[in-house]
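According to Swiss-Prot, the CoA binding site annotation covers Glu46, Ser83, 90-95, 108-113, His137, on the basis of experimental evidence. Under its mutagenesis entries, Swiss-Prot includes Asn50 to Ala with the note: Reduced acyl-CoA hydrolase activity. The substrate binding site annotation in Swiss-Prot covers Asn50, Gly81. Listed in Swiss-Prot is the mutagenesis experiment His56 to Ala, annotated as follows: Decreases affinity for substrate. Here the residue is the original one, while Swiss-Prot reports the published mutagenesis Asp65 to Ala with the comment Loss of acyl-CoA hydrolase activity. Quoting Swiss-Prot on the mutagenesis of Asp65 to Glu or Asn: Reduced acyl-CoA hydrolase activity. Swiss-Prot documents Ser83 to Ala as a published mutagenesis change and attaches the note Reduced acyl-CoA hydrolase activity.
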Amino acid sequence: MTSMTQSLREVIKAMTKARNFERVLGKITLVSAAPGKVICEMKVEEEHTNAIGTLHGGLTATLVDNISTMALLCTERGAPGVSVDMNITYMSPAKLGEDIVITAHVLKQGKTLAFTSVDLTNKATGKLIAQGRHTKHLGN
């Protein structure tokens, strides 16, 4: 296990103990971490669903936000930044009990801005559930 992977596992472990909103991410599992790329998995459980039993759109946005930030932490700069813009396109539902894969890539990291892309897919079928783009300000 790389130190990058171990560091992110510590971050996820802290989320499971959080008393704030971050605790909703306590059920994600880190699959791999490489420079500018993070892959996580999560089973859709009842606490993750909306009234019709599918993955809640707000949780999808939270996954895009946080997993893309983890990908930024896995760069040489290692800066999480702050959100400037986030866009999510919802393409198909993830149902209760299904396993999803969340793959985040850093597309470009400049002096002050970083651009990331996140795909949420159904683990069994590979079907695209949602795709997000996240722009973050990295500071000076």
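Glycine is treated like the rest: Cβ placed from N, Cα and C.
In sequence order, His56 are the recorded positions from His56, Asp65, Gly81 with a C-alpha within 10 Å of the C-alpha of Ala94 (CoA binding site). Long-range Cβ proximity for Gly81 (substrate binding site), meaning a same-chain Cβ under 8 A and a gap of 6 or more residues, is found for Thr69, Leu72, Ala114, Lys136, His137, Leu138, Gly139.
For Asp65 (mutagenesis position), the number of other Cβ atoms no farther than 10 Å from its own Cβ, over all displayed protein chains, is 18. Other Cβ atoms within 10 Å of the Cβ of Thr112 (CoA binding site), summed over all protein chains shown, number 12. Under the three-state DSSP scheme, Lys108 (CoA binding site) falls in the strand class.
Residues within less than 8 Å, Cβ to Cβ, of His56 (mutagenesis position) and separated from it by at least 6 positions along the same chain comprise His48, Thr49, Asn50.
Spatial neighbours are here defined as Cα atoms within 10 angstroms of one another, and by that definition the neighbours of Asp65 (mutagenesis position) among the recorded positions Glu46, Ser83, Tyr90, Ser92, Lys108, Gly110 are Ser83.
Between the CA atoms of Gly110 (CoA binding site) and Ser83 (mutagenesis position) there is a gap of 15 Å, rounded to the nearest whole number. Sorted by the number of other CB atoms within 10 A, the binding-site residues Lys108, His137 start with Lys108, the lowest. Between the C-alpha atoms of Thr112 (CoA binding site) and Ser83 (mutagenesis position), the distance comes to 12 Å.
Cα-Cα distance from Ser92 (CoA binding site) to Ser83 (mutagenesis position): 25 Å (rounded to the nearest whole number). For Tyr90 (CoA binding site) paired with Ser83 (mutagenesis position), the C-alpha to C-alpha distance reads 20 Å. Rounded to a whole number, the C-alpha distance linking Glu46 (CoA binding site) with Ser83 (mutagenesis position) is 28 angstrom.
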